[in-house]
Amino acid sequence: MADLDKLNIDSIIQRLLEVRGSKPGKNVQLQENEIRGLCLKSREIFLSQPILLELEAPLKICGDIHGQYYDLLRLFEYGGFPPESNYLFLGDYVDRGKQSLETICLLLAYKIKYPENFFLLRGNHECASINRIYGFYDECKRRYNIKLWKTFTDCFNCLPIAAIVDEKIFCCHGGLSPDLQSMEQIRRIMRPTDVPDQGLLCDLLWSDPDKDVLGWGENDRGVSFTFGAEVVAKFLHKHDLDLICRAHQVVEDGYEFFAKRQLVTLFSAPNYCGEFDNAGAMMSVDETLMCSFQILKPAEKKKPNATRPVTPPRGMITKQAKK
């Protein structure tokens, strides 16, 4: 592991941030051995910390990024680049967007630089069978090689699965599981692990809330379940929690409440895949556990030769929401 001692994190972060202000899409080509070092060192840190993180406010929580690197940089511009703010990301760093490598490398670099202030959970796309298909494998193969993709897989298999903020906000990528009776069950999951096709770990990364379901329902994804508002209320009451914070679904405003504000979905990739007009959002949790939302507005759609009124530059809108 002598190579890890030579890992120059500051230089890696500096190069990844140099493209700020460049035209979106400009790549940062790190050396292969640097990326390998990021995977190995962050993996070590993930395994040294709990699989169920216990975090303290204040912090900022972000949903799916999906390789939209320049939008990730915008999130940090609005929220403050680490270590100015503490962060928790809810997974789905790779696939679908054009710059999964820059995205995951910056996040892993910040994890290594600020291990007690910067946290990354596992999403359903941090799984070999998924990111083999939806873009990350192809990006690794095109820009580096398949061996590097396998190194990322070894790292992803060690990511934490859930977090609880100040004993009151339960955070995971997907949602609840009919198998989840005690937090101890999450703590007992051994890493490294792949994501199974069913069961607790699968559900935490794959399930979805559904306002039309009573109890548990079938999931259109063909994986895991959907769950209704009553499931949320019972879970919160049983574990003395106030809120579930999850990602995993595109929502128009970047955030969306469910079950009388007992659950919030966060999605942080605006104009997702270039196909949606959604905003992206980040949730700020202050010391009193008041939650507010910072919104990344979607880019204006350019209409050829159409005259349109001048609009102020797109930017941040903060909405207060009492929890």
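A Cβ is built for glycine as well, from the same backbone N, Cα and C atoms used for every other residue.
Keep in mind that this structure shows the original residues, not the substituted ones.
Just so it is clear, the model here is predicted, and its values are computed rather than measured.
Just so you know, the Cβ of P50 (mutagenesis position) picks up 14 other Cβ atoms within 10 Å once every protein chain is counted. For the mutagenesis of P50 to R, Swiss-Prot gives this note: Promotes SMP complex formation. The structure shown keeps the original residue.
Taken from Swiss-Prot, the feature Mn(2+) 2 binding site applies to D64, D92, N124, H173, H248. In the three-state DSSP reading, H173 (Mn(2+) 2 binding site) counts as coil.
Annotation source Swiss-Prot lists Mn(2+) 1 binding site at D64, H66, D92. Residue environment of D92 (Mn(2+) 2 binding site) contains 29 other Cβ atoms, counted within 10 Å of its Cβ in all protein chains.
In three-state terms derived from DSSP, H125 (mutagenesis position) belongs to neither a helical nor a strand segment and is classed as coil. Annotation of the published mutagenesis H125 to A in Swiss-Prot: Loss of activity; the original residue is retained in the structure shown.
As annotated by Swiss-Prot, active site, proton donor applies to H125, with the evidence given as experimental evidence.
Annotation of the published mutagenesis C273 to A, S or L in Swiss-Prot: Abolishes interaction with microcystin toxin; the original residue is retained in the structure shown. In the three-state DSSP reading, C273 (mutagenesis position) counts as helix. Here C273 (mutagenesis position) comes close to H66, R96, G97: these same-chain residues lie at least six apart in sequence, with C-beta atoms under 8 angstroms from its C-beta.
Of all Cβ atoms in the protein chains displayed, 25 besides its own lie within 10 Å of the Cβ of H248 (Mn(2+) 2 binding site).
Every protein chain shown contributes to the tally, and the Cβ of H125 (mutagenesis position) ends up with 27 other Cβ atoms within 10 Å. Surrounding the centroid of the Cβ atoms of D64, H66, D92, where the record places Mn(2+) 1, the chain contributes additional residues within 8 Å, namely G63, I65, G67, G91, Y93, V94, D95, R96, G97, G123, H125, A247, F267, S268, A269. Cβ neighbours of H173 (Mn(2+) 2 binding site) (same chain, under 8 Å, six or more residues apart in sequence): L90, G91, D92, L121, R122, G123, N124, L204, L205, R246, A247, H248. In this structure the C-alpha atoms belonging to H125 (mutagenesis position) and P50 (mutagenesis position) are separated by 21 Å. A gap of 22 Å separates the Cα atoms of D64 (Mn(2+) 2 binding site) and P50 (mutagenesis position).
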